[in-house]
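Have a look at the structure below before the remarks.
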Amino acid sequence: MAAAGAFRLRRAASALLLRSPRLPARELSAPARLYHKKVVDHYENPRNVGSLDKTSKNVGTGLVGAPACGDVMKLQIQVDEKGKIVDARFKTFGCGSAIASSSLATEWVKGKTVEEALTIKNTDIAKELCLPPVKLHCSMLAEDAIKAALADYKLKQEPKKGEAEKK
């Protein structure tokens, strides 16, 4: 209940800072100016929030964190039998830039093959979201989460010791 209240308070504060008719754009506070409209959009309307069944063989899970700022990101991918990512979900505890980076990453991996998803770089995420230099670590978390999820998926595809000996 307290988390929901805090979320509503943050959303209301950001709405006031970003859309108040009494505050022209040039007079926005410093924190509001740090976030590009793309970050605000992904923060206020995050895409693909949630979880997939981590025990499923076709789901890869990546869990990464940044000790410097306390951000934690879980990103999951679901891959079909042809090696194409058909779904992606995330849960992130962190700032607006971390949430936006996670949201964008899930959008970008969907429809890609496992190998294509490996080419997504933090610099591309940072550029798309117009992240300031002090928030680049958030895009790095997203790249690391993608790589960790892909590695987990690939590990699940390897035959188990007992299965390999039976064949």
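Even glycines carry a Cβ here, placed using N, Cα and C.
Annotation comment: Swiss-Prot describes Cys69, Cys138 as active site, cysteine persulfide intermediate. The Zn(2+) binding site annotation in Swiss-Prot covers Asp71, Cys95, Cys138. For the mutagenesis experiment Ser14 to Ala, the note given by Swiss-Prot reads: Loss of phosphorylation. Does not affect phosphorylation. In Swiss-Prot, a mutagenesis experiment is listed as Cys69 to Ser, annotated with the note Does not affect the cysteine desulfurase activity in the presence of FXN. Does not affect iron based stimulation of the cysteine desulfurase activity in the presence of FXN. One mutagenesis experiment catalogued in Swiss-Prot, Asp71 to Ala, is accompanied by this note: Stabilizes the D-state. Where Swiss-Prot documents Asp71 to Val as a mutagenesis experiment, the accompanying text is: Stabilizes the S-state. Mutagenesis annotation in Swiss-Prot: Cys95 to Ser, described as Slightly decrease the cysteine desulfurase activity in the presence of FXN. Does not affect iron based stimulation of the cysteine desulfurase activity in the presence of FXN; the structure shown retains the original residue. The mutagenesis experiment Asn122 to Ala is recorded by Swiss-Prot, whose note states: Stabilizes the S-state. Record note (Swiss-Prot), mutagenesis Cys130 to Ser: Does not affect the unstimulated cysteine desulfurase activity in the absence of FXN. Does not affect the cysteine desulfurase activity in the presence of FXN. Does not affect iron based stimulation of the cysteine desulfurase activity in the presence of FXN. Does not affect the [2Fe-2S] cluster assembly. The unchanged residue is displayed. Under the heading of mutagenesis, Swiss-Prot lists His137 to Ala and annotates it as follows: Stabilizes the D-state. Quoted from Swiss-Prot, the note attached to the mutagenesis of Cys138 to Ser states: Loss of iron-based stimulation of the cysteine desulfurase activity in the presence of FXN. Among the mutagenesis experiments that Swiss-Prot reports, Cys138 to Ala is described with the note: Does not affect ISC complex formation. Does not affect the unstimulated cysteine desulfurase activity in the absence of FXN. Loss of iron-based stimulation of the cysteine desulfurase activity in the presence of FXN. Loss of the [2Fe-2S] cluster formation. Per Swiss-Prot, mutagenesis Met140 to Ile is noted as: Does not affect the SDA complex formation. Abolishes desulfurase activity of SDA complex when zinc ion is bound. Activated by FXN when component of SDAU complex. As a published mutagenesis entry, Met140 to Leu appears in Swiss-Prot alongside the note: Does not affect the SDA complex formation. Abolishes desulfurase activity of SDA complex when zinc ion is bound. Activated by FXN when component of SDAU complex. Met140 to Val appears in Swiss-Prot as a mutagenesis experiment; the accompanying note says: Does not affect the SDA complex formation. Abolishes desulfurase activity of SDA complex when zinc ion is bound. Activated by FXN when component of SDAU complex.
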Met140 (mutagenesis position) CB neighbourhood, other CB atoms within 10 A: 18
Asp71 (mutagenesis position) in three-state DSSP notation: strand
Least buried by Cβ count (within 10 Å) of the mutagenesis positions Cys69, Cys95, Cys130, Cys138: Cys130
Spatial neighbour of Asp71 (mutagenesis position) that is closest, considering only the mutagenesis positions Cys95, Asn122, Cys130, His137 and their CA atoms: Cys95
Cys95, Asn122, Cys130 screened against Cys138 (mutagenesis position), Cα within 10 Å - retained mutagenesis positions: Cys95, Asn122
Other C-beta atoms that fall within 10 angstroms of the C-beta of Asp71 (mutagenesis position): 21
